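Heads up: the structure comes next, in structure tokens.
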Amino acid sequence: MPALACLRRLCRHLSPQAVLFLLFVFCLFSVFVSAYYLYGWNRGLEPSADASESDCGDPPPVAPSRLLPIKPVQAVAPSRTDPLVLVFVESLYSQLGQEVVAILESSRFKYRTEIAPGKGDMPTLTDKGRGRFALIIYENILKYVNLDAWNRELLDKYCVAYGVGIIGFFKANENSLLSAQLKGFPLFLHSNLGLKDCSINPKSPLLYVTRPSEVEKGVLPGEDWTVFQSNHSTYEPVLLAKTRSSESIPHLGADAGLHAALHATVVQDLGLHDGIQRVLFGNNLNFWLHKLVFVDAVAFLTGKRLSLPLDRYILVDIDDIFVGKEGTRMKVEDVKALFDTQNELRTHIPNFTFNLGYSGKFFHTGTDAEDAGDDLLLSYVKEFWWFPHMWSHMQPHLFHNQSVLAEQMALNKKFAVEHGIPTDMGYAVAPHHSGVYPVHVQLYEAWKQVWNIRVTSTEEYPHLKPARYRRGFIHNGIMVLPRQTCGLFTHTIFYNEYPGGSSELDKIINGGELFLTVLLNPISVFMTHLSNYGNDRLGLYTFKHLVRFLHSWTNLRLQTLPPVQLAQKYFQIFSEEKDPLWQDPCEDKRHKDIWSKEKTCDRFPKLLIIGPQKTGTTALYLFLGMHPDLSSNYPSSETFEEIQFFNGHNYHKGIDWYMEFFPIPSNTTSDFYFEKSANYFDSEVAPRRAAALLPKAKVLTILINPADRAYSWYQHQRAHDDPVALKYTFHEVITAGPDASSKLRALQNRCLVPGWYATHIERWLSAFHANQILVLDGKLLRTEPAKVMDTVQKFLGVTSTVDYHKTLAFDPKKGFWCQLLEGGKTKCLGKSKGRKYPEMDLDSRAFLKDYYRDHNIELSKLLYKMGQTLPTWLREDLQNTR
């Protein structure tokens, strides 16, 4: 109050002019203060959901970002999250989303795609206290920024709690505001710019593969770039570029010199603002440096969990040595250039050596100058690695006799010995990759017989395209490596005549497909041809420029190894690829073209009876065999009527072995082959293997009460004198604890686990469509088999039907239905079927009822979802549960 009284007395003594002067000073001071707070940060509109619809409006004042509180960043916690990437895409077919997925797939990183929700449910982020995702990627960062409050808070809390980062892309369009603030962040965007001369911030903590020593001179693709600006310490530029024009970017200042400044096209959020680390891109992945930095961003934000080591192994095969036509082969100067380039490449790749594949029959079949080149090449024989093709460059799948194949190989080996070519490299390549995949058994056997081959390579497994899916496998003791192309083919021999122009080849090398192949694959085996090393020597040009480019822009450590050691290294890294996945050769035209014409896909079965065991599969097998159009497999000497191909060691014998169990069809339209292997049902590998080889097959499974199935299996083992089953009661087996002996636990698992019906059917549904699977009621099959067989025939769609009411008869001695023969006789299953054994004890029945309760509930839900009728035993069980 005294201060207020003093102010009043002062005002009485001031003249009106003095009061106006003081007001003027106060207003001027206010303007300076306001200017500091309003323009210390550039103004901008938030690109919210409505931002694209308006190009006008006054931006709200923004306080200086340095005044915002700094939040601690949760360190990446690998043990608390699964190594899975959650990718939010605009649509399943959006280009950027597909490019993101392609890089993840090429790197063999697991991912899950979701359509980005504007409003709606967020995928479940945790499971039993563990994070389900190690990284979040948004194809459109505005979908993240404009999430509804509930989902945004849910996602942000997850990221903070589990140390999960976010990668986002901002792709401007014609409706984007030229300058705007990202809603909720101290970050400004300036969009629809043309940029040039991109450089890398050497201080960025993000960099791993990327080497920051170069500047990408020239215009960046597109005129829809966005750059980022902030003075908050949480933001660190990663890539920077200049604007193309001399005009300054609005809100960055009026100084004419500012147009030459570098602006961030990729920015890293260190998480100091809200505890979440992010990497934001101001465009899509069309610019090759964005792909490189994206790989580093994935590595950084996952604490290197989703990253490859810096080592890259490269092997360059030169196929068709001596094979080329006149005018396409190497001359003396070309051979010298090959040798000199090899030495040059060794400055960046220790011991780099070209790998030469030869067919000796064509030695000295060129011009005189080219024949001289052949001679000089052989004088350098110790300077290169060598591997054999076929003597006459014939495709191995055309040879059906192994001895003839071996004779061809022996001729090539004789040529090698005569000319001092080493024959112990253990590597061979078949012309056109014939016989490698699909497997031609005779080729593998002849290779081992003549050459002791341990390694080969192909571009055909599992398919030629897309190349990122190519994998390796091991068959018959021979390691098969994936082979890559490099943009060079037999007809690409002149630089100026390269398809699409020479710039296309340079684009492939400098940040394009060839660069990405090395970037995303720890081991690359490249296929080139003799013709690529004559004339303009495009092979030498390609790999010299590729290695220089990799050295300039990346920290990759380029290395090489001889083929056998390289294959061993490959399967150390990708041990999960050792087992092959056999596919239907007729589903891929390229595969069919290099598959023996003596083989036919019509020998493959169209129906699988998958089990489980002790549910009536053998009876169904007998009933199906009574149909004139249905033929079962030939019996196996080891496993009787069951082939057991897809679930065990027989799978590695290959599809030729499998087809031998089925006759060559006399009528491909009506003949319908089937096989029954009851172990398939609960196998973890059988569904995927079966779907790959038999993608159109129908699948039958029979279900009885899982408690009865468990008891039947126990009694089956007792009948076969299993010492564990004879030693322990059924109740002791099913209630055995974790400390029980391994043999007892094994018997327990075989009793109980096949009864997890829903779990196993779900696995089959992940490989086959629901309309390819029919679930049969095992209880009904036992009591009314004719009715069940009518359902089966309808499901199979056979052209002729059998009235099983007239062909089946009940045998009271056996206690089940048998085939009715002429004269009223019956043909029944063997003595091992239909055994009589004591009823299950009540304690075991009660235990199993409780044990299978949740499994049976899940089964009912699954069958309802599949649109299939619930078995009678399941309906009764569920009614008694209520």
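Cβ coordinates come from backbone N, Cα and C, glycine included.
Although substitutions are noted, the structure shown does not include any of them.
Among the features that Swiss-Prot reports, active site, for sulfotransferase activity is placed at K614. According to Swiss-Prot, the adenosine 3',5'-bisphosphate binding site annotation covers K614, T615, G616, T617, T618, S712, W817, K833, G834, R835, K836, Y837. For the mutagenesis result C56 to A, the note given in Swiss-Prot is Induces a reduction in sulfotransferase activity but does not affect deacetylase activity. According to Swiss-Prot, the mutagenesis experiment C159 to A carries this note: Induces a reduction in sulfotransferase activity but increases deacetylase activity. For the mutagenesis experiment C486 to A or V, the note given by Swiss-Prot reads: Does not affect sulfotransferase activity but increases deacetylase activity. Experimental mutagenesis is annotated in Swiss-Prot for C486 to R or W, with the remark: Does not affect sulfotransferase activity but abolishes deacetylase activity. Here Swiss-Prot describes C601 to A as a published mutagenesis experiment; the accompanying note says: Loss of sulfotransferase activity but does not affect deacetylase activity. According to Swiss-Prot, the mutagenesis experiment C828 to A carries the following note: Loss of sulfotransferase activity but does not affect deacetylase activity.
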**Request:** Give the distance between the Cα atoms of C159 (mutagenesis position) and K614 (active site, for sulfotransferase activity), rounded to the nearest whole Å.
**Result:** 49
**Request:** Look up G616 (adenosine 3',5'-bisphosphate binding site) in the DSSP assignment and report helix, strand or coil.
**Result:** coil
**Complete:** Smallest number of other CB atoms within 10 Å: among the recorded positions C601, W817, K836, that is K836
**Prompt:** Rounded to an integer, what is the Cα-Cα distance in Å between T618 (adenosine 3',5'-bisphosphate binding site) and C828 (mutagenesis position)?
**Reply:** 11
**Cα-Cα distance linking C601 (mutagenesis position) and K836 (adenosine 3',5'-bisphosphate binding site), given in Å to the nearest integer** = 43
**Item:** Integer Å distance between the CA atoms belonging to W817 (adenosine 3',5'-bisphosphate binding site) and C828 (mutagenesis position)
**Value:** 8
**Request:** Measuring Cα to Cα, tell me the gap between G616 (adenosine 3',5'-bisphosphate binding site) and C601 (mutagenesis position) in whole angstrom.
**Result:** 29
**Asked** About how far apart, in whole Å, are the alpha carbons (Cα) of W817 (adenosine 3',5'-bisphosphate binding site) and K614 (active site, for sulfotransferase activity)?
**Response** 16
**Message:** To the nearest Å, how far is the Cα of C486 (mutagenesis position) from the Cα of C601 (mutagenesis position)?
**Reply:** 33
**Prompt:** What three-state class does DSSP give C601 (mutagenesis position)?
**Reply:** helix
**Three-state secondary structure, C159 (mutagenesis position) (per DSSP)** = helix
**Asked** Should C486 (mutagenesis position) be counted as helix, strand, or coil on the basis of DSSP?
**Response** coil
**Request:** Please report how many Å separate the Cα atom of K614 (active site, for sulfotransferase activity) from that of C601 (mutagenesis position), as a whole number.
**Result:** 31
**Complete:** Using a 10 Å radius on the Cβ of K614 (active site, for sulfotransferase activity), the other Cβ atoms enclosed count 22
